[in-house]
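A.B. asks: Taken from Swiss-Prot, the feature D-galactose 1 binding site applies to H16, G19, D35, I36, H37, N119. Per Swiss-Prot, the feature D-galactose 2 binding site maps to N27, H64, G67, D83, R84, H85. Under the heading D-galactose 3 binding site, Swiss-Prot lists E75, H108, G111, D127, K128, H129. Under the heading of mutagenesis, Swiss-Prot lists H16 to A and annotates it as follows: Loss of hemagglutinating and porcine stomach mucin-binding activities; when associated with A-17 and A-19. Experimental mutagenesis at this site is recorded by Swiss-Prot as P17 to A, annotated: Loss of hemagglutinating and porcine stomach mucin-binding activities; when associated with A-16 and A-19. According to Swiss-Prot, the mutagenesis experiment G19 to A carries the annotation: Loss of hemagglutinating and porcine stomach mucin-binding activities; when associated with A-16 and A-17. In Swiss-Prot, the entry for mutagenesis N27 to A states: 5.9-fold decreased porcine stomach mucin-binding activity compared to wild-type. The structure shown retains the original residue. A mutagenesis experiment is reported in Swiss-Prot for this position, H37 to A, and the note states: 1.4-fold decreased porcine stomach mucin-binding activity compared to wild-type. H64 to A appears in Swiss-Prot as a published mutagenesis result, with the remark: Loss of hemagglutinating and porcine stomach mucin-binding activities; when associated with A-65 and A-67. Record note (Swiss-Prot) on the mutagenesis of G67 to A: Loss of hemagglutinating and porcine stomach mucin-binding activities; when associated with A-64 and A-65. Swiss-Prot documents E75 to A as a published mutagenesis change and attaches the note 3.2-fold decreased porcine stomach mucin-binding activity compared to wild-type. Listed in Swiss-Prot is the mutagenesis experiment H108 to A, annotated as follows: Retains slight hemagglutinating activity and has 6-fold decreased porcine stomach mucin-binding activity; when associated with A-109 and A-111. Per Swiss-Prot, mutagenesis G111 to A is noted as: Retains slight hemagglutinating activity and has 6-fold decreased porcine stomach mucin-binding activity; when associated with A-108 and A-109. Swiss-Prot gives this note for the published mutagenesis N119 to A: 11.1-fold decreased porcine stomach mucin-binding activity compared to wild-type. Annotation of the published mutagenesis H129 to A in Swiss-Prot: 2.3-fold decreased porcine stomach mucin-binding activity compared to wild-type; the original residue is retained in the structure shown.
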Amino acid sequence: MTTFLIKHKASGKFLHPYGGSSNPANNTKLVLHSDIHERMYFQFDVVDERWGYIKHVASGKIVHPYGGQANPPNETNMVLHQDRHDRALFAMDFFNDNIMHKGGKYIHPKGGSPNPPNNTETVIHGDKHAAMEFIFVSPKNKDKRVLVYA
């Protein structure tokens, strides 16, 4: 399974568990931050064709919309949680540079800014625009894209 960083394309910041813990508590919010360290590495665990779990490598927890709803409303925070279920499935779109929840919405920086400050929370939202694009890059080279479905 490929290990990667999730990089906000517009700002160059990376998805992190808030506080940077190697074993964050359930429901720890996911934020954007400029730091790079081993506590913000992810892997993609394919479950059903293009759908899978985005796993935080250090803790084994996975990315969820807060509350684990199948169709979360706009502005629902993105968190890490230990539970695995179909309401925590995502597709990683290399061609359009987005991360889509199985409910049809996308991961965004809260507020939709193209250059959010450090510790900006991430949310689920239905809009599509350049400020919600993410790319998947190597921990060894933050400018080198990697295939997460490998």
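Using the three backbone atoms N, Cα and C, a Cβ is placed for every residue, glycine included.
This is the original sequence, none of the listed changes applied.
Mind running through what each feature is packed against?
C.D. replies: A C-beta separation below 8 Å, combined with a sequence spacing of at least six in one chain, links G19 (mutagenesis position) to T28.
Contacts of G67 (mutagenesis position) defined by a Cβ separation under 8 A and a same-chain sequence distance of 6+ are given as T76, in order along the sequence.
The Cβ of G111 (mutagenesis position) lies under 8 Å from the Cβ of T120, each of which sits 6+ residues away along the same chain.
In sequence order, L30, V31, L32, H33, D35, R39, M40 are the residues near H16 (mutagenesis position), counting only same-chain partners six or more apart with C-beta under 8 A.
A strand conformation is recorded for P17 (mutagenesis position) in the three-state DSSP classification.
Sequence-distant contacts (6 or more apart, same chain, Cβ under 8 Å) of N27 (mutagenesis position) comprise Y66, V79, L80, H81.
H37 (mutagenesis position) falls within neither a helix nor a strand when secondary structure is assigned with DSSP, and so counts as coil. The Cβ of H37 (mutagenesis position) lies under 8 Å from the Cβ of G20, each of which sits 6+ residues away along the same chain.
Residues near H64 (mutagenesis position) in space but far in sequence (CB under 8 A, at least 6 apart, same chain), listed by position: M78, V79, L80, H81, D83, R87, A88.
In this structure, G67 (mutagenesis position) belongs to neither helix nor strand by DSSP; it is coil.
Contacts of E75 (mutagenesis position) defined by a Cβ separation under 8 A and a same-chain sequence distance of 6+ are given as K110, V123, I124, H125, in order along the sequence.
In this structure, H108 (mutagenesis position) is part of a beta strand by DSSP.
According to its DSSP assignment, N119 (mutagenesis position) is coil. Counting only same-chain residues six or more apart in sequence, the Cβ atoms lying under 8 angstroms from the Cβ of N119 (mutagenesis position) belong to Y18, V31, L32, H33.
The Cβ neighbour count for H129 (mutagenesis position), using a 10 Å radius over every protein chain in view, is 13.
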A.B. asks: In Å, rounded, how far does the Cα of R84 (D-galactose 2 binding site) sit from the Cα of H129 (mutagenesis position)?
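C.D. replies: Rounded to a whole number, the Cα-Cα distance is 29 Å.
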A.B. asks: Which ones, of the recorded positions P17, I36, H85, H108, have a Cα no more than 10 Å from the Cα of D127 (D-galactose 3 binding site)?
C.D. replies: H108
A.B. asks: Record lists E75, H108, G111, D127, K128, H129 as binding D-galactose 3; longest Cα-Cα distance in Å?
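C.D. replies: The widest Cα-Cα gap among those binding residues is 15 Å.
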A.B. asks: Starting from the Cβ centroid of H16, G19, D35, I36, H37, N119, the recorded D-galactose 1 site, name every other residue in that chain with its Cβ within 8 Å, sequence order please.
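C.D. replies: These residues sit around the D-galactose 1 site: F14, P17, G20, V31, H33, S34, R39, M40.
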A.B. asks: Per residue, counting other C-beta atoms within 10 angstroms of the C-beta, which of the recorded positions R84, H85, H108, K128 reaches the highest number?
C.D. replies: H108
A.B. asks: Within 10 Å of K128 (D-galactose 3 binding site) (Cα to Cα), which of the recorded positions P17, I36, H85, H108 do you find?
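C.D. replies: Neighbours among recorded positions, in sequence order: H108.
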